[in-house]
Amino acid sequence: VCRDWFKETACRHAKSLGNCRTSQKYRANCAKTCELC
């Protein structure tokens, strides 16, 4: 679980879309975030 609620939400949202890498809105945090979640 991510410490940052926003990042955790972004991670879950990106995973739910099935494509973390191309999620432009969360692109900056997505790679690191998804590894933590």
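Quick reminder: no glycine exception, Cβ is built from N, Cα and C everywhere.
Nothing has been swapped: the model has the original residues at all the noted spots.
What Swiss-Prot lists as domain 'ShKT' is 2-37, and the listing cites sequence analysis. According to Swiss-Prot, the mutagenesis experiment Trp5 to Ala carries the following note: Small decrease in affinity on Kv1.1 and on Kv1.2. No change in affinity on Kv1.3. Annotation of the mutagenesis experiment Thr9 to Ala in Swiss-Prot: Small decrease in affinity on Kv1.1 and on Kv1.3. Small increase in affinity on Kv1.2. Listed in Swiss-Prot is the mutagenesis experiment His13 to Ala, annotated as follows: Small decrease in affinity on Kv1.1. 5-20-fold decrease in affinity on Kv1.2 and on Kv1.3. 5.6-fold decrease in ability to compete with alpha-dendrotoxin. For Lys15 to Ala, Swiss-Prot lists a mutagenesis experiment annotated as follows: Small decrease in affinity on Kv1.1, Kv1.2 and Kv1.3. Among the mutagenesis results in Swiss-Prot, Leu17 to Ala has the note: Small decrease in affinity on Kv1.1. No change in affinity on Kv1.2. 5-20-fold decrease in affinity on Kv1.3. The residue drawn here is the original one. According to Swiss-Prot, the experimentally introduced change Thr22 to Ala is described as follows: Small decrease in affinity on Kv1.1. Small increase in affinity on Kv1.2. 5-20-fold decrease in affinity on Kv1.3. The note that Swiss-Prot attaches to the published mutagenesis Tyr26 to Phe is: No change in affinity on Kv1.1, Kv1.2 and Kv1.6; when associated with Y-5. Important decrease in affinity on Kv1.2, and no change in affinity on Kv1.1 and Kv1.6; when associated with Y-5 and A-6. Among the mutagenesis results in Swiss-Prot, Lys32 to Ala has the note: Shows distorsions in the dichroic spectrum. Small decrease in affinity on Kv1.1 and on Kv1.3. No change in affinity on Kv1.2. The residue drawn here is the original one. Here Swiss-Prot describes Glu35 to Ala as a published mutagenesis experiment; the accompanying note says: Shows distorsions in the dichroic spectrum. No change in affinity on Kv1.1 and on Kv1.3. Small increase in affinity on Kv1.2.
For Leu17 (mutagenesis position) paired with Thr9 (mutagenesis position), the C-alpha to C-alpha distance reads 12 Å.
Within 10 Å of the C-beta of Thr9 (mutagenesis position) there are 14 other C-beta atoms, taking all protein chains into account. Regional average pLDDT for the domain 'ShKT' (2-37) in the model is 64. DSSP assigns Leu17 (mutagenesis position) to a helix in the three-state reduction.
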